[in-house]
Structure formats: structure tokens, C-alpha cells
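Visitor: Summarising the annotation, Swiss-Prot assigns ATP binding site to Q85, G103, E104, G105, K106, T107, D510. The Zn(2+) binding site annotation in Swiss-Prot covers C882, C884, C893, H894. For R878 to A, Swiss-Prot lists a mutagenesis experiment annotated as follows: Binds zinc, unable to bind secB. Among the mutagenesis entries in Swiss-Prot is N879 to A, noted as: Binds zinc, unable to bind secB. K888 to A appears in Swiss-Prot as a mutagenesis experiment; the accompanying note says: Binds zinc, still binds secB. In Swiss-Prot, a mutagenesis experiment is listed as K889 to A, annotated with the note Binds zinc, unable to bind secB.
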Amino acid sequence: MSILTRIFGSRNERVLRKLKKQVVKINKMEPAFEALSDDELKAKTQEFRDRLSGGETLQQILPEAFATVREASKRVLGMRHFDVQLIGGMVLTNRCIAEMRTGEGKTLTATLPCYLIALEGKGVHVVTVNDYLARRDAETNRPLFEFLGMSVGVNIPGLSPEEKRAAYAADITYATNSELGFDYLRDNLAHSKEERFQRTLGYALVDEVDSILIDEARTPLIISGQAENSSELYIAVNKLIPSLIKQEKEDTEEYQGEGDFTLDLKSKQAHLTERGQEKVEDWLIAQGLMPEGDSLYSPSRIVLLHHVMAALRAHTLFEKDVDYIVKDGEIVIVDEHTGRTMAGRRWSDGLHQAIEAKEGVDVKSENQTVASISYQNYFRLYERLAGMTGTADTEAFEFQQIYGLETVVIPTNRPMIRDDRTDVMFENEQYKFNAIIEDIKDCVERQQPVLVGTISVEKSEELSKALDKAGIKHNVLNAKFHQQEAEIVAEAGFPSAVTIATNMAGRGTDIILGGNWKAQAAKLENPTQEQIEALKAEWEKNHEIVMKAGGLHIIGTERHESRRIDNQLRGRSGRQGDPGSSRFYLSLEDGLMRIYLNEGKLNLMRKAFTVAGEAMESKMLAKVIASAQAKVEAFHFDGRKNLLEYDDVANDQRHAIYEQRNHLLDNDDISETINAIRHDVFNGVIDQYIPPQSLEEQWDIKGLEERLSQEFGMELPISNWLEEDNNLHEESLRERIVEIAEKEYKEKEALVGEDAMRHFEKGVMLQTLDELWKEHLASMDYLRQGIHLRGYAQKDPKQEYKKESFRMFTEMLDSLKHQVITALTRVRVRTQEEMEEAERARQEMAARINQNNLPVDENSQTTQNSETEDYSDRRIGRNEPCPCGSGKKYKHCHGSRVARQ
């Protein structure tokens, strides 16, 4: 600690000192607010709104607003906000992250900033990690907010459009992070303003902010459509992978291995060696999937390479019951941070299909991205952003760097007395499991409840089998049993209860010492007062037993890559001043040790074990683990920051496109925009044949006439104009061409009516924009995947990505203008008389075909508008419309049948 910090206190201490002055002010108001009637207290909401309209700021009314919520909470919920909760509420109002320990009442704390900021009328979004928490928190706080005249909405998957609009129209909306992001993307795919859901993105309060803004940061939200089906290729390539041999190190000048591929476990990437490449190519040629003499790395074989690498990663880097589970014939991803399943999510880049082929389930088609955004960029769209969690301080630097959010550690209401014991290390996993079982046995005998944290479904099941063998009764909470999550967590605080949980499964629900009598009461149908009193008495007895036994004991079966996840596991114990204890059991076979410690350190540690099964505890061990975790955290932070730098490029483009789209949806008349685009497009085309400030000898008039005819359907005798009028120069010629294009367009408009033409313009513009944006996203994906190769040419990949993507974006905008004007200029408008004449002609032709015994296409639904002509005396051209009226070319309709006959 520096001398200045000793004198002035840390930044956190200074912030808390300042906020405590506000707490004193709020506490002084309490007697006056207690004296108010219910109606007078309710009337405060309208009073605050009027004062805000009159020019007062949120900070000016904050003390009174917080005092109002506190008093209303006492009357409606029977809960009074602690002083530390008032501090938390003020921190959340100030665009900060409040670190509040487990059990300190984050749900109640959130009511303070939500009420205050909702007074502005812009809407408040409270963001949770799953549907259960969104519903639970909304129903818990709904009576309080409705008492104060605020409406509450819940936005979760599966709502109808009307229910979703009602949820967003509420003053305070509880929602999951994924649903908010997807609704944003859906709004920007809407074809009318009535289809949109979200209002202005004003204030988001993110619960478990570390989980959403850090753990999920690299997960893009993607809305996709089906791409070309290549399921058979995944199944074929899947057969190749088991024959490939792993090589421990990459080939160098000094070392030439005998394997076919190497793995980078940190980045979860696989690489073929030269030997492996040859082996794969020979197999593909033998299977007829690649011609002889071709290379896997040639541009024409990029799709094959993509399938091979996806299959290799699926087999070597992704484990069943660790990274995913197989459920009802589908691959379901397991969240590496929470241990929860993520139904409906799919890995991209063909990885999900490769895993489906590996596990022998139905291989679904690949998808093409239609719209996407990362959580990092979505939450930065909000005017105000704040968050709360039990563990943010270790990631404070990242929150500040990426989101501009300061982290403030809120003191606990009561001192924390949990006993965090030193880690113990074992030589191998078997010795470690033996020690864990002995620790659990000791706790069970003393009637102390135990929560055992594992890092994967597989490890939780291994430990469960070991406990079964030892005859210890226990519950398992992992991705396979997530439906029973609330029930298992409710029982985890009973005397002698043993619960195995993957990572932070059950996070967001407190483990109450002695069990949860309310959860037991909820199981009873219409419980009597006597039954409730009996449950309370039973709980009090169990609570006393558990308190005497030492509270909840936490066992970590290995260290996670992030200190924050370890702290979250420990944080389940010792809530609100309760007793508790924690200890981590480690082995040299743990993933963290294998991947992030070099062989030298591992050998040194192996030598320290002289007796089989002995445990090692030392300060050096703590330093080694801290060093490994710091490396991993830095590696992941760099990855997230790197992703954001690339995604920021796409984000600027996304913002521009969505702004243009919203402008189109909000305006029924875009004729001015169309006119401006028409001038740009025609001038651009003319420039190619009549360069600006050029001599007449340099003009390519014939080429211009052909181009205008082919692209825009305009037959203009420009050569004749020039012969007839010697005064026609470059500018006047341009004006004449554009004037004719505008005149022809006006004539079409006169035929169909102004409203119909405006509607048509808008439809063409939206459809073209969406199609080109979808293609652009696919191109950006390909660019992103290969841009790192520019580094070999001594170029900065990020700068190259920015330049290339800007060029592609500019080309897309030019293409948008061109395609819109081409479509609008070429469109043919028919009068009612022409339509009737065309229908008569179609019927005559159909009759003539029947006379000639040509079968009419029964599937034909469209009518081809064409002039009446006798086809019986001449041969029909292959590319002419088929006389049957199907709308198809003759060669694709009856022409093909005639050829077959």
C-alpha cells in the first residue's frame, strides 16, 4: 500500500465515504416518509415526474426517491433496505458496477435505481442470465413497483408479438440478455415499423454482469437462415479422423514428428502437419472427394479443408459431457462458465455439424448469417449501463477498458466470517478424490452440509460414482439435471446434505442454512397454518444444527481458469455473516496445471511428492496457481479485446445499415432518396463511357447505348441525337438521359398511382438492402477467417481488415444503389386492359396446346403475360416463354418433356 493510499484511502474508500453522506440524508427522511399515508406515498411518483419535467435532475431527487422506495418496500414486501443496499443503489445509478457479496440482497437493491431512472419514462431493462431469474425477480418486485404506479414487464423466449410489445412498453422490463439482443436484431429485420418491439435503449441494469459482459462476451448473437446442405460431406470426412495420429510438438527444422496433427489447447485449435496433409489428401482422392494431383490448400478446395478442420477439432478438442451433452438425438452445448445447457445454441464454422457427425446423430444443414451482434457491442448501445455481481473486482480493469464502467466494492451488512482454507495438492486425481471423500465423510458425520464444485458434467458424474461406492447419499446438479435446479439448491443447506454442482449451476439462488422451509411449503397443496408453523420449527432446529457444525462447507475439486469463478463458488458460503468454510483440492493432472504450467515446473512439483497419496500445502503452491490463473485471465482478456477491435469495424457498418433501415421504415415516402440515387447511378454509368472533361473522340456511344438497353431496358438513339444536334455536349447529354429516365418513371407512377409506387419503392429498397447485407456478412466472415495470413507479408492484419472491409462496404453500398435503380427502371407496369388481354391470350394458347395434345403443367400457378400468336406453324425457341402459361422458359417446361419423348 502506497503512502498516498494510507493517507487519503483507496479510490473505493473515497467513493464510499462520499455516498455515505447521501445515506445519512436518506435516513433522516425516514420518519417523515413513515408518517405518509399510502395514497400520499403513491403520489410521490407523479410529483417526481413533474419535478423532472420542470428541470430538476435525477441526482437532485435521488434521496427522496430512495426514501420513497425504502418506505414502500417496508409496507409492501416487509423488507427494509439496509444502508449498504442504499449505497449499492447509488453506485448503480452512476453507471458503475456494484460488487455485492452473495446474500446481500442484490434483487432488492436493484429496485432503487430502477424506480429512479424509470421516472424519466424511457424504460428500464433489468437483465438476467436465464428465464427463471427474470420471472422470479419480476414477480418478487412487481407488488412494490405497482404500488408506486410503475408497470412491470417480463421478456423471455416464446412470447407472442403482442406480449413482447407489452413487456417493452412497461416502465421496468425484466429480460434475459439473449432475448434482448435477439429482439434488437429482429427489429432490424422488420419490414414495417409496427413489427418492431424495442423502444430507445435507455438504461440497462445487468445482474451477474461478469457472466454476461465477460464470460459471454465472445459469444455472438446470430440470426441465420439455411445455407447449402453439405451434411453428407461431414459424415464422410468424419470417418477419416480416427485414423489420424496426434503429434505433441509442431514440426521445426530441428524436430520432425511422426504424427498427423498438433493441438493448441489454449486457443482450442488443431493444425495438420505436412505428413497429416498428405495422408488426408490421399484419403480424399481415394474416396473420390478430390481429384488426383490437387492440394487441400488450393483455393478450389477451401470447402473441403473447412470440413476436415471442423471434424478434426470436433474429435480432438470437444468432449462429450464436458463441452456438450447428447440429449434426445441432439447436441446441446454446455456453458463452460456456468455448467448450464444452452438449448437452441449452435457452434458456428461447421463445428456443430462435425460434432453431430462424430456422435452419429442427425446432421443439420449449415446456416448463413442474416444478422449478428456481440454482447459487447449490444450493451454499449445503451445510454446508461450498470451492473451488479458478487465477483467483479478481479475483472475491474476489463470493465473499465471495454465498457467504461468503474467497479465499486460494496461493504457487507455484517462482517464475513467464512474460513477459506489453504489449497491442497495431490500427485494424481485418484489421490485427490480419496481426500475429497474423506472430507465429505467428516462433514456428514458432524451434520455439516457440503457443496462440491466440479468443472464439467463428466467430473461431477465421476465423483458421484465414487460417493455411491462410499455409500454417501448426495444430489447432483449439472447440465443433465438442470430442471431440478431450484429444488436441489433448496435442499443443499440441510444438515449432512451433500450436493455436487458443475461450476456455478444454481447461481442466483441462495443456499439457506437448515434448508428452505418456503420451498417445502410450496410443494404442499393449500398448506394450513399448522403445517407452515411445523415447517418453520423444523427449519429453526436444522438451522441451529448447521450453524453449530460450521455452516456450509465448500469443496472445489480443481481450480478454474479464472479466479473469479473460484470466488463465485466460495461465495455460496458465508452469506450475511453466516459461518462457513471452503477448500480447493488439486492434482497435477488438472487441466489448469497441464495446459498452463511448463514441463519443468510440473516435474519439480512431482519430485516434491515422496509418499504415495500425501498432500502438499505451501505458499509456493499458491503462487504457482495464482501465476497460472493470471496467465489464463490475460490470455482471455486479450482474446476478448482482440475480438472487440475486429467487431468494432463490423459494428460501425451495422450501425450505418440499421440507421438507413430504420429511416426507411419510419418514412412512407422515400422518393427524394430514390431520385438522388437515380442521379448517382446514371451519372456513374455515363462516366464509364463518357469520362468527365473528355474529348468527343474518347466517347464510347455504342457501348453506352448497349449498357442502357441491357441494364435499364432504355432504347435511346444517342448516336442520332449527336448527329442531329451539334450543340449537345457532355453535361447536356447527361441531363437528357437522366430526364428521360425520370420521365419514363413518372409515366409508370401515373399508371399505378403515387401511393402504390411509394410502397413499391420502399419494398424494393428494403429487400435489396437485406439481401446485400446478408451477403456482405458472409464475405466479412470469410475475410475475418483468413486475414491473419497477411501477417506473413509483414502487414498488420487488423489494419488490413479495416481497409478491406471498408472497401467491401463501399462496394456493397454502390451495388445497393445500382440494383434498386435497375429494378425500379426495368419494372413494367400494365394497365387493366393489358392484363385482361394477356389473360385471354393465355387461355387461347392453353386451348391450342390441348388441341396439339401437349399436357398443361398442373403445378403452374403463374400466368405469363404475352401477345396472342399462332405457335402451331413454327418451332418454339428454347429460351422463349412456354406457351402453357407456366411462366417458365420452354426448355425448362414442356420443351424438356418433348426432348425426353
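FYI, residue positions are counted from 1 along the chain as it appears here.
Cβ atoms here come from the backbone N, Cα and C positions, even for glycine.
Original residues only: the substitutions mentioned are not part of this model.
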Visitor: Radius 10 Å, atoms counted are CB only; among the binding-site residues E104, D510, which position scores highest?
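Guide: When each Cβ's neighbours within 10 Å are tallied, E104 tops the list.
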Visitor: Using a 10 Å radius around each Cβ and counting other Cβ atoms from all shown chains, which of the binding-site residues G103, G105 yields the largest count?
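Guide: Output for this query is G103.
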Visitor: Considering the binding-site residues Q85, T107, which residue's Cβ sits among the greatest number of other Cβ atoms within 10 Å?
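Guide: Within the set of binding-site residues, the most crowded position is Q85.
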Visitor: Would you work out the biggest C-alpha to C-alpha distance among Q85, G103, E104, G105, K106, T107, D510, the residues that bind ATP according to the record, and give it in angstrom as a whole number?
Guide: 17
Visitor: Kindly assign K106 (ATP binding site) to one of the three DSSP-derived states: helix, strand or coil.
Guide: helix
Visitor: According to DSSP, collapsed to three classes, what secondary structure does Q85 (ATP binding site) have?
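Guide: Where Q85 (ATP binding site) sits, the three-state DSSP reduction gives helix.
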Visitor: Give the sequence-ordered set of same-chain residues, not counting Q85, G103, E104, G105, K106, T107, D510, with Cβ within 8 Å of the centre of the Cβ atoms defining the ATP site.
Guide: M100, T102, L108, T109
Visitor: Under a three-state reduction of DSSP output, how is D510 (ATP binding site) classified: helix, strand, or coil?
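Guide: Once the DSSP labels are grouped into three classes, D510 (ATP binding site) ends up as coil.
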Visitor: Among all the protein chains here, how many other CB atoms are within 10 A of the CB of K106 (ATP binding site)?
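Guide: By my count, 22.
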